Every structure is written in C-alpha cells, then in structure tokens.
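Novice: Take a look at this one; I'll ask things after.
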Amino acid sequence: MARSITMQQRIEFGDCDPAGIVWFPNYHRWLDAASRNYFIKCGLPPWRQTVVERGIVGTPIVSCNASFVCTASYDDVLTIETCIKEWRRKSFVQRHSVSRTTPGGDVQLVMRADEIRVFAMNDGERLRAIEVPADYIELCS
C-alpha cells in the first residue's frame, strides 16, 4: 500500500470568489504545498539542500487532472491526503484527495487530483527530468 501523508488547510475569506466558494486556482496552490509536505514528512531534504547536494531543483508538474466533487467555503478546514500512486522511471503520479468534515461529522470528498511530476535538474539551459532516485522511492514507500 502506498504511504499516505495528510495536512490540513483552513480556508480564509480571501481564498474565495464573490460567490463565497474557493477560487479553483487556490486548490492547485494547496496541492503543491501538500506535495512538498509529503516529501518532507517522508524524510527528503528541502529543495534548497537537494539542489546543492544533487542538483535536483524540485518536482515540477508535467500534467494535472483534477475533478471537483463539491464546493468548499471560508472557515472550512480541508484535509489533503497525498500519496504516490505510481513510480515510473523518470516520473511519478502523485494523488491528492481533498475532503472536509461536515457539521454532522461526515467526511465529504471535495476534489481529487492526479499530478504527473518529475524530479528535475537545471542543465544550464533548461530543466530536464532525471531518473527518480531509488533512495527517494525507498523513503516514500
């Protein structure tokens, strides 16, 4: 079973559009934070350290597929559950499931996203994908 890490995000008034629901780009900002949180909780060093030690600048997104199930609004507290769904040679699929607890105590799925990400190095001209480091896979398993 894939290792799963959760984090919470309180929705503030400023995160919402005039209708009072979360403005959708904010989900992607929170998913990016959840991605980094996942690697930190699994024991990977901060990107500023990996760039010095290995030349790895981070895990840019190659593709993102998001499905929104219901709305969320300010004062909701979201739980973002993150795992690696699939490891590939030069990429991986990171799944995020975002939920909230209703006033009645039920857990309600708000949205789910699968991101394809790569570990990247800067070769001086551009970012390029590298093979996923085996020790990183081990830390995240």
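Each residue's number is its place along the chain shown, starting with 1.
Note that Cβ sites are derived from N, Cα and C of the backbone, with glycine treated the same way.
Just the original residues are modelled here, none of the noted substitutions.
Here the residue is the original one, but Swiss-Prot notes a mutagenesis experiment at this spot, D17 to E: Reduces catalytic activity. Little effect on substrate binding. Annotation of the mutagenesis experiment D17 to S in Swiss-Prot: Drastically reduces catalytic activity. Here the residue is the original one, while Swiss-Prot reports the published mutagenesis D17 to N with the comment Drastically reduces catalytic activity. No effect on substrate binding. According to Swiss-Prot, the active site annotation covers D17. The note that Swiss-Prot attaches to the published mutagenesis D32 to S is: Substrate turnover rate is decreased. What Swiss-Prot lists as substrate binding site is W47, T59, P60, I61, K90. Listed in Swiss-Prot is the mutagenesis experiment R88 to A, annotated as follows: No significant effect on catalytic activity or substrate binding. Here Swiss-Prot describes R89 to L as a published mutagenesis experiment; the accompanying note says: No significant effect on catalytic activity or substrate binding. Record note (Swiss-Prot) on the mutagenesis of K90 to A: Decreases substrate binding affinity. Swiss-Prot lists R126 to L among its mutagenesis entries, and the accompanying note reads: No significant effect on catalytic activity or substrate binding.
Help me picture where these features are in the structure shown.
Specialist: Counting Cβ atoms from all protein chains shown, D17 (mutagenesis position) has 10 others lying within 10 Å of its own Cβ.
Secondary structure from DSSP puts D17 (mutagenesis position) in coil.
Long-range Cβ proximity for D32 (mutagenesis position), meaning a same-chain Cβ under 8 A and a gap of 6 or more residues, is found for I61.
In the three-state DSSP reading, K90 (mutagenesis position) counts as coil. The Cβ of K90 (mutagenesis position) has 13 other Cβ atoms within 10 Å, all protein chains considered.
R88 (mutagenesis position) has a Cβ environment of 11 other Cβ atoms inside 10 Å.
Sequence-distant contacts (6 or more apart, same chain, Cβ under 8 Å) of R89 (mutagenesis position) comprise E131, V132.
Sequence-distant neighbours of R126 (mutagenesis position): no residue of the same chain at least 6 apart has a C-beta under 8 Å from its C-beta.
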Novice: Least buried of the binding-site residues W47, T59, P60, going by other Cβ atoms within 10 Å?
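Specialist: Minimum Cβ neighbour count within 10 Å, taken over the binding-site residues W47, T59, P60, occurs at P60.
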Novice: In whole Å, note down how far the CA of T59 (substrate binding site) lies from the CA of R88 (mutagenesis position).
Specialist: 14
Novice: Three-state secondary structure of T59 (substrate binding site) from DSSP?
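Specialist: Reduced to three states, the DSSP call for T59 (substrate binding site) is coil.
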